[in-house]
Amino acid sequence: MEESKTPHVAIIPSPGMGHLIPLVEFAKRLVHLHGLTVTFVIAGEGPPSKAQRTVLDSLPSSISSVFLPPVDLTDLSSSTRIESRISLTVTRSNPELRKVFDSFVEGGRLPTALVVDLFGTDAFDVAVEFHVPPYIFYPTTANVLSFFLHLPKLDETVSCEFRELTEPLMLPGCVPVAGKDFLDPAQDRKDDAYKWLLHNTKRYKEAEGILVNTFFELEPNAIKALQEPGLDKPPVYPVGPLVNIGKQEAKQTEESECLKWLDNQPLGSVLYVSFGSGGTLTCEQLNELALGLADSEQRFLWVIRSPSGIANSSYFDSHSQTDPLTFLPPGFLERTKKRGFVIPFWAPQAQVLAHPSTGGFLTHCGWNSTLESVVSGIPLIAWPLYAEQKMNAVLLSEDIRAALRPRAGDDGLVRREEVARVVKGLMEGEEGKGVRNKMKELKEAACRVLKDDGTSTKALSLVALKWKAHKKELEQNGNH
């Protein structure tokens with residue numbers, strides 16, 4: 001069979017578009033640079049979403065997809081946290097994954113590697129049964145990866161809740177992080193989400209390598225520390241920034257309208273405001289943000305979602321039913337119509353960030369969004385909401401110094417005065433100049449590392465060569 005001569009890699013993304021998108025970029029590089037074939041094995045608790053299908057259907061023919069039957073999570077309560085749901089989806093998909101691997105064997109296409117992402121380590125069981133080397137694609141920072149690798153030890157040595165720690169956690173090469181800023185599933189050690197986080201991190205040592213979506217100039221000290229050989233520490237390969245910077249088609253007139261509006265604004269004058277496809281604010285915080293943007297007197301393009309009490313409430317359903325514009329303060333649209341453009345739900349983000357009129361990005365610090373900003377050289381206002389975003393915000397504002405971070409009051413609310421101060425500071429102030437210059441440097445570095453002789457390209461080549469060597473070995477042993 002002709003195809004069996006080409007190394008074949010199976011990739012299992014955790015549920016959620018934020019996990020799929022960087023893996024798609026990773027797969028494209030494997031195909032374009034190394035001539036590999038890739039199969040995405042998609043697990044989920046329902047039928048594939050339209051967004052998933054659109055992304056997967058647009059890929060080159062050497063990247064195919066298999067959709068596993070939905071898993072049954074009806075035994076979980078409505079309060080079950082997202083990390084538990086994601087982990088259980090992968091774990092309960094193992095019987096179906098075995099069938100897919102059987103079909104690979106029958107077709108002479110046994111993968112030379114299985115790649116999972118951060119919560120998918122239970123799929124290693126299937127990889128081991130079929131003698132396929134397991135790898136992890138880690139879609140966030142080297143700093144958070146260091147935390148994941150250290151968590152089993154931390155769990156044994158700390159008895160209190162991490163938020164009660166009086167000293168910040170100091171990991172080699174990493175920015176010090178207070179316990180209250182640890183990622184969400186580490187905030188309640190009695191919750192199943194923490195147990196699943198711990199369960200997955202304990203299995204990281206079983207991987208034959210970890211590919212991380214970052215690059216040396218962005219996190220030099222953390223990457224150096226991770227690459228020092230150590231017990232229970234697989235080799236780490238920084239292969240980022242893997243982001244989709246190709247042209248997204250603005251699907252509706254409203255979406256292309258926002259780009260037309262940007263065309264008419266002065267160079268670098270617009271603050272782009274978006275909390276990602278999963279992030280929402282409370283009613284009160286939405287109100288304060290709106291009034292702060294108005295008071296700042298800066299130009300802005302705001303992707304708005306209806307408020308809710310849960311920061312990641314639209315993680316699986318990015319179009320809540322209510323019109324978000326009805327939640328804006330009275331008179332806000334009229335007051336800001338000359339300077340602001342408000343768009344519900346979604347904007348073509350890569351195009352907005354690459355637009356010459358965009359000069360800043362108020363972001364939830366999701367890592368995909370952060371890397372898109374780095375690639376376009378756009379300085380940040382860090383406004384973390386959920387997952388590991390607080391850890392990212394600390395890294396971006398205190399270590400990399402590519403972001404300003406507004407201060408919240410004791411009640412967790414960022415007041416309008418603080419919003420206005422930070423927005424003005426980024427777009428007009430001295431502080432803004434510093435982060436702008438830093439982002440310019442990082443943009444150039446991001447471009448360099450992905451060139452043919454760049455560090456991230458070389459790191460990916462090392463892994464691809466390993467996989468090709470494994471394929472040759474299998475052929476010599478007469479095993480397809």
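Placement of Cβ uses the backbone N, Cα and C atoms for every residue, glycine included.
Listed in Swiss-Prot as a mutagenesis experiment, Ser14 to Ala is described as follows: Loss of activity. Ser14 (mutagenesis position) falls outside any helix or strand according to DSSP and counts as coil. When other Cβ atoms within 10 Å of the Cβ of Ser14 (mutagenesis position) are tallied across all protein chains shown, the result is 23.
Looking at Swiss-Prot, the entry for mutagenesis of His19 to Ala says: Loss of activity. Cβ environment of His19 (mutagenesis position): Pro13, Asp117, Leu118, Pro139 lie under 8 Å away, each six or more residues apart in the same chain.
In Swiss-Prot, the entry for mutagenesis His19 to Gln states: Reduces N-glycosyltransferase activity. Loss of O-glycosyltransferase activity. The structure shown retains the original residue. DSSP classifies His19 (mutagenesis position) as helix under the three-state reduction.
The active site, proton acceptor annotation in Swiss-Prot covers His19, and the record cites similarity to another entry as its basis.
Look at Asp117 (mutagenesis position): DSSP puts it in coil. Mutagenesis annotation in Swiss-Prot: Asp117 to Ala, described as Loss of activity; the structure shown retains the original residue.
A sphere of 10 angstroms centred on the C-beta of Asp117 (mutagenesis position) encloses 25 other C-beta atoms. What Swiss-Prot records for Asp117 is active site, charge relay, and it gives similarity to another entry as the kind of evidence.
With a 10 A radius on its CB, His364 (UDP binding site) counts 24 other CB atoms from all the protein chains. As annotated by Swiss-Prot, UDP binding site applies to Ser277, Trp346, Ala347, His364, Asn368, Ser369, Glu372, Tyr386, with the evidence given as experimental evidence.
Sequence-distant neighbours of Trp367 (UDP-alpha-D-glucose binding site) (same chain, 6+ apart, CB under 8 A from its CB) are Pro139, Thr140, Thr141, Asn213, Glu388, Asn392. Among the features that Swiss-Prot reports, UDP-alpha-D-glucose binding site is placed at Ser277, Trp346, Ala347, His364, Trp367, Asn368, Ser369, Glu372, Tyr386, Glu388, Gln389, with the record citing a large-scale study or a structure entry.
Using a 10 Å Cβ-Cβ cutoff, Asn312 (mutagenesis position) registers 21 neighbours. While the structure shown retains the original residue, Swiss-Prot records the mutagenesis experiment Asn312 to Asp with this note: Decreases activity. Loss of N-glycosyltransferase activity; when associated with F-315.
According to Swiss-Prot, the mutagenesis experiment Tyr315 to Phe carries the annotation: Decreases activity. Loss of N-glycosyltransferase activity; when associated with D-312.
Under 8 Å, Cβ to Cβ, and six or more positions away along its own chain, Gln389 (UDP-alpha-D-glucose binding site) finds His364, Cys365, Gly366. According to its DSSP assignment, His364 (UDP binding site) is coil. The two recorded residues Ala347 (UDP binding site) and Asn312 (mutagenesis position) have their Cα atoms spaced 18 Å from each other.
For the pair Ser369 (UDP binding site) and Asn312 (mutagenesis position), the C-alpha distance works out to 15 angstrom. Following the DSSP three-state reduction, the secondary structure of Gln389 (UDP-alpha-D-glucose binding site) is helix. With the fewest other Cβ atoms inside 10 Å of its Cβ, the least crowded of the binding-site residues Trp346, Tyr386 in this structure is Trp346. Under a cutoff of 8 A between CB atoms, and with a sequence separation of 6+ in the same chain, the neighbours of Glu372 (UDP binding site) are Val243, Asn244, Ile245, Gln349, Ala350, Leu353.
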